[in-house]
Amino acid sequence: MNVGTAHSEVNPNTRVMNSRGIWLSYVLAIGLLHIVLLSIPFVSVPVVWTLTNLIHNMGMYIFLHTVKGTPFETPDQGKARLLTHWEQMDYGVQFTASRKFLTITPIVLYFLTSFYTKYDQIHFVLNTVSLMSVLIPKLPQLHGVRIFGINKY
């Protein structure tokens, strides 16, 4: 028994998406967001799908690609301080199951949104820009890269 230790990870951010039930909880949260938006009166179904997609992608961008560091006191000598959550995930190993899941989820949501908005031009452009804003930072070539110095410190 380890007294005084809550986990064995140096940085718990690296393994959080591999926790039991996290993928199901994530999908259920997206579904709950969609149902809450559907319950708003006088909002059409295409607008609700677009809002679901935009809110999901905005949240994903903020939490995975903007916020840096870790909320825990880690013994890693501050190595995680300058890394986003996406860069910390799975110790930086590319193409893991969690990374694939978090890459495919916005794509599936984009396809659903495009279908239910009947490929309306305005919705299509908004959803495509939103999708690109969360897919481009996930590319392995952009690991640790700060474009134009944005979010460098």
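The backbone N, Cα and C atoms fix where each Cβ goes, glycine too.
Under mutagenesis, Swiss-Prot gives Asn13 to Ala with this note: Disrupted ceramide binding; impaired negative regulation of SPT complex activity in the presence of ceramides; in the absence of ceramides, reduced affinity of SPT complex towards palmitoyl-CoA. Neighbours of Asn13 (mutagenesis position), defined as other CB atoms within 10 A of its CB across all chains, total 22.
Secondary structure at Val16 (mutagenesis position), as computed by DSSP, is helix. Within 10 Å of the C-beta atom of Val16 (mutagenesis position) sit 15 other C-beta atoms, taking all shown protein chains into account. Val16 to Arg appears in Swiss-Prot as a published mutagenesis result, with the remark: Impaired negative regulation of SPT complex activity in the presence of ceramides.
For Ile22 to Arg, Swiss-Prot lists a mutagenesis experiment annotated as follows: Impaired negative regulation of SPT complex activity in the presence of ceramides. In three-state terms derived from DSSP, Ile22 (mutagenesis position) belongs to a helical segment. Long-range Cβ neighbours of Ile22 (mutagenesis position) (same chain, at least 6 residues apart, Cβ-Cβ under 8 Å): Val16.
For Phe63 (mutagenesis position), the same-chain residues lying six or more positions away in sequence with a CB closer than 8 A to its CB are His85. For the mutagenesis result Phe63 to Pro, the note given in Swiss-Prot is Impaired negative regulation of SPT complex activity in the presence of ceramides.
For the published mutagenesis His85 to Ala, Swiss-Prot gives the following note: No effect on the negative regulation of SPT complex activity in the presence of ceramides. Other C-beta atoms found within 10 angstroms of the C-beta of His85 (mutagenesis position) number 20, with every protein chain shown included.
Swiss-Prot gives this note for the published mutagenesis Pro137 to Ala: Increased protein levels; decreased ubiquitination; increased negative regulation of SPT complex activity. Its Cβ taken as reference, Pro137 (mutagenesis position) is surrounded by 20 other Cβ atoms within 10 Å in the chains shown.
Rounded to the nearest whole angstrom, the C-alpha distance between Asn13 (mutagenesis position) and Pro137 (mutagenesis position) is 18.
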